[in-house]
Structure formats: structure tokens, C-alpha cells
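Here's the structure we're looking at; comments come further down.
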Amino acid sequence: MRVVIQRVKGAILSVRKENIGENEKELEIISEIKNGLICFLGIHKNDTWEDALYIIRKCLNLRLWNNDNKTWDKNVKDLNYELLIVSQFTLFGNTKKGNKPDFHLAKEPNEALIFYNKIIDEFKKQYNDDKIKIGKFGNYMNIDVTNDGPVTIYIDTHDINLNK
């Protein structure tokens, strides 16, 4: 599992409105956060629940904010901030051959949706239902992000030994 975590002052996620023509570009906002983290989540075809729990723990507990006296001392929960979790299979785009990305390492969409929903439920269970916002799985999304720092962290559970 891969996650790109960005510390943000705000993020707005929009999708194309339902019931409009294919050529229309009108968007509607479905998720918005103020201070917090945007987490772009890629699910590998071989990911397990242990991978998910590791990513959830890191997203909720990484100390990415300063305290009055210490740097890198507070996490999203300490500050009662929000998270926007966005499924992004393109994190497993392989570009080793040619110029067209190959996404065969990403989990199959139907299976990924079930796993993603379980991950979101666990985020809400471990933190606060009202503080977890999501994108729309499998849809085109427009995301406006105001980075804070910038602070960007990349985690790949396949780089870590999770008792595999």
C-alpha cells in the first residue's frame, strides 16, 4: 500500500455533477477540509489488512506540526484537524517500459472499493467520523489543495517488513 500525505491549510474535492451532458464540465463540491492532511491512497493487488492498519496508524499519528516549544511535535488528532482520504490507483503506475503507465500492480477496482471502504471505516473508528472526508471512488475528481509548508510524506508498506 502506498500513501502520499500532504499537510494542508485546506482542500476542496469536486466531482462532475450527475445528470448533465457528457460534454459539461460543471463540478460539485463533495468534500472539503480546513487544516489537516490530504492522503492519496494506492492499494496494491497483494495488500493485506496489516498494510492498511499500518497506513492508518501513520496517517493519524505522524507528528507533522510544531508545538510552541518543539518542532514536529503534534499530530492531526492532537490538533483536532481533518483528513481527506482519496483513493488513487495511479500511485501504482509503472513507467519502466515505454511512456504509457501500466497499472497491473493496483488492486482490481471492485476488490479495491471494498477494501477502501473498510479502510475508511477504520479511520473513522480510530479517530472521529466527522473529521474523515473522502473522495468518490473511481470517479474523475478535481482537488484544490492549499499546501502547508509544504510538507509531503511518502510511505510504501512494501518497503517495510510487516511480518511478511
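The chain as shown is numbered from 1 upward.
Each residue, glycine too, has its Cβ placed from N, Cα and C.
What Swiss-Prot says about this one:
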- T90: active site, nucleophile (ACT_SITE)
- W72, F89: tRNA binding site (BINDING)
- S87 to A: Partial loss of deacylation of D-tyrosyl-tRNA(Tyr) (MUTAGEN)
- S87 to P: Wild-type deacylation of D-tyrosyl-tRNA(Tyr) (MUTAGEN)
- Q88 to A, E or N: Wild-type deacylation of D-tyrosyl-tRNA(Tyr) (MUTAGEN)
- A112 to F: Loss of deacylation of D-tyrosyl-tRNA(Tyr), loss of deacylation of glycyl-tRNA(Gly), not toxic upon overexpression (MUTAGEN)
- F137 to A: Loss of deacylation of D-tyrosyl-tRNA(Tyr), loss of deacylation of glycyl-tRNA(Gly) (MUTAGEN)
- G149 to A: Loss of deacylation of D-tyrosyl-tRNA(Tyr) (MUTAGEN)
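The closest partner of S87 (mutagenesis position) among the mutagenesis positions, by CA position, is F137; the full candidate set was A112, F137, G149. In the three-state DSSP assignment, the secondary structure recorded for G149 (mutagenesis position) is strand. The recorded positions S87, Q88, T90 differ in how many other CB atoms lie within 10 Å of their CB, and the one with the most is S87. Taking the Cβ of A112 (mutagenesis position) as centre and 10 Å as the limit, one finds 21 other Cβ atoms among all the protein chains shown. In terms of local Cβ density within 10 Å, F89 ranks first among the binding-site residues W72, F89. Sequence-distant neighbours of G149 (mutagenesis position) (same chain, 6+ apart, CB under 8 A from its CB) are R7. Between the CA atoms of T90 (active site, nucleophile) and F137 (mutagenesis position) there is a gap of 13 Å, rounded to the nearest whole number. If you take the Cα of F137 (mutagenesis position) and the Cα of W72 (tRNA binding site), they are about 32 angstrom apart, rounded to a whole number. Its Cβ taken as reference, F137 (mutagenesis position) is surrounded by 15 other Cβ atoms within 10 Å in the chains shown.
Separating the Cα atoms of Q88 (mutagenesis position) and W72 (tRNA binding site) is a whole-number distance of 27 Å.
Mapped onto three states, the DSSP output places A112 (mutagenesis position) in helix.
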